[in-house]
Amino acid sequence: MVSLFKRGKAPPLTKEGPTSKKPPNTAFRQQRLKAWQPILSPQSVLPLLIFVACIFTPIGIGLIVSATKVQDLTIDYSHCDTKASTTAFEDIPKKYIKYHFKSKVENKPQWRLTENENGEQSCELQFEIPNDIKKSIFIYYKITNFYQNHRRYVQSFDTKQILGEPIKKDDLDTSCSPIRSREDKIIYPCGLIANSMFNDTFSQVLSGIDDTEDYNLTNKHISWSIDRHRFKTTKYNASDIVPPPNWMKKYPDGYTDENLPDIHTWEEFQVWMRTAAFPKFYKLTLKNESASLPKGKYQMNIELNYPISLFGGTKSFVLTTNGAIGGRNMSLGVLYLIVAGLCALFGIIFLVKLIFQPRAMGDHTYLNFDDEENEDYEDVHAENTTLREIL
């Protein structure tokens, strides 16, 4: 029976007393931080709604006007290898073309498929620029149905490797799997992103047709400046590494000291490595920021290498100028106008309701007490007044 009443040892005492789970007596831990809790009333809500509508309306209109000034040409050449003629230029089906110019286009874009002695195919695009376009001119490729934002895909590279460090095979980031090694050699650069790099080749000259002069383009400074610092020249020996599987067409005999890619200066690679957030995206490949594009007829030659049929997507050639917020994008301006319209609509509804069906008790003047009411209140709460009398 004695064991039933045996007590355990008490917690050790300290100078501050026994151990306690009480939170520290601070404003944050005790939830005493200062806060602002505004009282929503017609006098405060209506001006706010009207203010937002007045601000968002001109912003939305400005964004739409800026977007409409952007001139662009988009040609989907995904089916050039199957639908284009190999003998003469033919009109491209209308569903593969989209353009916005200040002047009317008289001649429809055309395409033709060519093949050299090595079996390499090229898609030749001819198109008309109906009016002079002021600088700057940008050439993008557009990909659809490609989910670069997949978690495994986004993480599939080795940070130290792209910084130029000669990482050993066993030390490579596991996220590079299954593109880590082949034939007991390290894949450089490893990972799914590098392996799936877009490799259609655009000519760096818009060849003028008839009396139109050639228009030169460049692939310099097409990547973000911060990206150019992320990629460094590798310290690997060419004999210790192999290219990714999908690069074998470009490097059929593997790497040598002469053809080893320098990702520090290879800006097309840097552009591709910055993954897109949506399955439809544009990536810059060429540009000219020094000269305007004269009106006339031009030809762009594209060497076909990228197999979009593997993921059921499309690839397009995009020639465009830029506006205040980039390319031709009406969505942002429309969203601003929608918000402005909703604010104006709710403001009108609240105003009409306030006029025809006011809420009297919502007036703040009812929170003030005059002297007579204070005296009555003090009388009711006198010391000798019982609870029964108050009720």
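Each residue, glycine too, has its Cβ placed from N, Cα and C.
Remember, predicted model here, so these are calculated numbers, not experimental data.
Database features, via Swiss-Prot:
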MUTAGEN   Pro23 to His  Abnormal endocytic recycling, but interaction with DRS2 appears normal; when associated with A-320
MUTAGEN   Gln71 to His  Abnormal endocytic recycling, but interaction with DRS2 appears normal
MUTAGEN   Cys80 to Ala  Reduces interaction with DRS2
MUTAGEN   Cys123 to Ala  Reduces interaction with DRS2
MUTAGEN   Thr320 to Ala  Abnormal endocytic recycling, but interaction with DRS2 appears normal; when associated with H-23
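Across the fold, the C-alpha of Gln71 (mutagenesis position) and the C-alpha of Thr320 (mutagenesis position) stand 6 Å from each other. Cα-Cα distances to Cys80 (mutagenesis position) place Cys123 within 10 Å, out of the mutagenesis positions Pro23, Cys123, Thr320. Across the structure, Cys123 (mutagenesis position) and Thr320 (mutagenesis position) are spaced 20 Å apart at their Cα atoms.
Its own atom aside, the Cβ of Pro23 (mutagenesis position) has 10 Cβ atoms within 10 angstroms in the protein chains shown.
DSSP gives Pro23 (mutagenesis position) a coil state; it is part of no helix or strand. Cβ-based neighbour count (10 Å, all protein chains) for Thr320 (mutagenesis position) stands at 22. Between the CA atoms of Thr320 (mutagenesis position) and Pro23 (mutagenesis position) there is a gap of 60 Å. Within 10 Å of the Cβ of Cys80 (mutagenesis position) there are 23 other Cβ atoms, across all protein chains. When secondary structure is read from DSSP and collapsed to three states, Cys123 (mutagenesis position) falls in the strand class. Every protein chain considered, the tally of other Cβ atoms within 10 Å of the Cβ of Cys123 (mutagenesis position) stands at 22.
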